[in-house]
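*Asks:* Pasting the feature list from Swiss-Prot:
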ACT_SITE  Glu420  active site, nucleophile
BINDING   Gln57, His159, Asn204, Gln205, Tyr348, Glu420, Trp468, Glu475, Phe476, Phe484  beta-D-glucoside binding site
VARIANT   Ser128 to Asn  In strain: cv. Ta-0
VARIANT   Thr261 to Lys  In strain: cv. Ba-1
VARIANT   Lys264 to Gln  In strain: cv. Ba-1
VARIANT   Gly427 to Ala  In strain: cv. Ag-0, cv. Ba-1, cv. Mh-0, cv. Mr-0 and Tac-0
VARIANT   Asn459 to Gly  In strain: cv. Su-0
VARIANT   Val489 to Ile  In strain: cv. No-0, cv. Rsch-0 and cv. Ta-0
Amino acid sequence: MKLLMLAFVFLLALATCKGDEFVCEENEPFTCNQTKLFNSGNFEKGFIFGVASSAYQVEGGRGRGLNVWDSFTHRFPEKGGADLGNGDTTCDSYTLWQKDIDVMDELNSTGYRFSIAWSRLLPKGKRSRGVNPGAIKYYNGLIDGLVAKNMTPFVTLFHWDLPQTLQDEYNGFLNKTIVDDFKDYADLCFELFGDRVKNWITINQLYTVPTRGYALGTDAPGRCSPKIDVRCPGGNSSTEPYIVAHNQLLAHAAAVDVYRTKYKDDQKGMIGPVMITRWFLPFDHSQESKDATERAKIFFHGWFMGPLTEGKYPDIMREYVGDRLPEFSETEAALVKGSYDFLGLNYYVTQYAQNNQTIVPSDVHTALMDSRTTLTSKNATGHAPGPPFNAASYYYPKGIYYVMDYFKTTYGDPLIYVTENGFSTPGDEDFEKATADYKRIDYLCSHLCFLSKVIKEKNVNVKGYFAWSLGDNYEFCNGFTVRFGLSYVDFANITGDRDLKASGKWFQKFINVTDEDSTNQDLLRSSVSSKNRDRKSLADA
């Protein structure tokens, strides 16, 4: 009988190993954490599996000029996080970058997405005012270290840390002067590092700075209408987000044009922006909610993808926003249209959308209201789409499937890299609890499972996946109250060891599973049950 049972288990494992037969679960309990059954072998050869970070969140402030997040978190420390945290020191990757590479090597990572700090390379914001040789040395060391370990660098030029001097001089992205300054900064980066960096990202999450930085005032530079937040030093939540978004697109396109004109033929690299994505589900079965869901997709994704693919904003945005939405000149439209070789897509959560036609007074109106939708974490029956992501939202692993398919079918089958996907845990947990982050394994493996599935079923052109994040770091607006890392950072002793969490050990095995790995891993906590495979998704409830 024992031999018969062993034979049955072996046959079950053998069948489940086949990528096209592995079942992806939409909700707990998850079984995808078994690296013997689901691993990098479910993806094509050469698929990049990496981790990600950004300069302000990991480098620390040593050796660079001030940026808008420095000023923002010091002027409004409570907005930097409930713990009043900021990026003054954080992980000190500026001096401890070799530790980062060692952790990535331990993870078996084949790629690393990081950003260059504009105010580190150009402390006074402009190339004409001087280049910092210390920054060149630092980034050369990091890039060379990655290449030596056969890790592919993906380098972001702007991850929200605008030099403060440019914000002071002309209000940063509110002014078209930013286009030339960003172009010059990008040109310098291509010149200095482009012989080794073959994957450039212009701007991280085009949606975020206009909305959180200029509509809500929750992010740097913290502008908004007075009645949205009395602490905002100035702003107009109805108009400024559209101006900033417009200038971001022009700056992005100018950088892409410089790369294609001066460097691409010799350096043989690629360049594109990063989009923050979400999947949206109807709040209920009404046509109004279904229509609101489509509007949410357009105002969230199409706001930027419309210009990038067609050289103009979506018609419904023009109808709803009116003259608050800027126009592209013919020359600008031609420059913006098609200004990407690939798209980086960040994906974390799914929301429900319901119709909201309420007209509010102009002094409390924000650009986020223009889609005439209300976004919620639960639907009309009180159901969430999946397990908790944080105190206010939930995740839905199949959402990544739908997002990838949506971008393929809506925006012309682009080359895609998943440039962020990750899960937070409380920042106040002790070492033992923080490193036993099994819920992060569930999050990562369930999303990777649906990513593999959509690539196979829909032939979506995805070539890489970067987990957020390499290690614990400063989290925008949350300080150190949350941890996203696959490795543990002790912020009371940042020079200490960077220990892999359970999620890091899982990712390590996922990337490079070996025959020596036990089938009955200690990570295998979820049972394989037909009941779980057959149960209805909460997203459909």
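Just so it is clear, glycine is given a Cβ too, placed from its N, Cα and C backbone atoms.
If you look at the structure here, what lies around each of the features I listed?
*Replies:* Long-range neighbours of Glu420 (active site, nucleophile) (same chain, six or more residues apart, CB within less than 8 Å of its CB): Ala52, Arg113, Val274, Asn346, Tyr347, Tyr348, Phe466, Trp468.
Within the same chain, the residues at least 6 positions away from Phe476 (beta-D-glucoside binding site) whose Cβ sits under 8 Å from its Cβ are Gln57, Trp69, Trp160, Asp219, listed in sequence order.
Counting only same-chain residues six or more apart in sequence, the Cβ atoms lying under 8 angstroms from the Cβ of Ser128 (variant position) belong to Asp184.
Thr261 (variant position) falls within a helical segment according to DSSP. For Thr261 (variant position), applying a Cβ distance below 8 Å and a minimum sequence separation of six or more within one chain yields no residues.
With a cut-off of 8 Å between CB atoms and residues at least 6 apart in sequence, the same chain places Ile271 near Lys264 (variant position), listed in sequence order.
Around Gly427 (variant position), a 10 Å sphere centred on its CB holds 20 further CB atoms from the protein chains shown.
Taking Cβ-Cβ distances under 8 Å and a sequence gap of 6 or more within the same chain, the neighbours of Asn459 (variant position) are Lys408.
With a cut-off of 8 Å between CB atoms and residues at least 6 apart in sequence, the same chain places Cys91, Gly471, Asp472, Asn473, Arg498 near Val489 (variant position), listed in sequence order.
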*Asks:* Round to the nearest Å and give the CA-to-CA distance linking Gly427 (variant position) with Asn204 (beta-D-glucoside binding site).
*Replies:* 24
*Asks:* Inside 10 Å of the Cβ of Gln57 (beta-D-glucoside binding site), count up the other Cβ atoms and send me the figure.
*Replies:* 26
*Asks:* Report the same-chain neighbours of Asn204 (beta-D-glucoside binding site): residues 6+ apart in sequence with Cβ closer than 8 Å to its Cβ, ordered by sequence.
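*Replies:* Looking at Cβ-Cβ distances below 8 Å from Asn204 (beta-D-glucoside binding site), excluding near sequence neighbours, one finds Ser54, Ser115, Thr156, Phe158, His159, Trp160, Val274, Gly344, Asn346.
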*Asks:* If you count the other Cβ atoms within 10 Å of each Cβ, which of the binding-site residues Tyr348, Trp468 comes out on top?
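*Replies:* Counting Cβ neighbours within 10 Å, the top one is Trp468.
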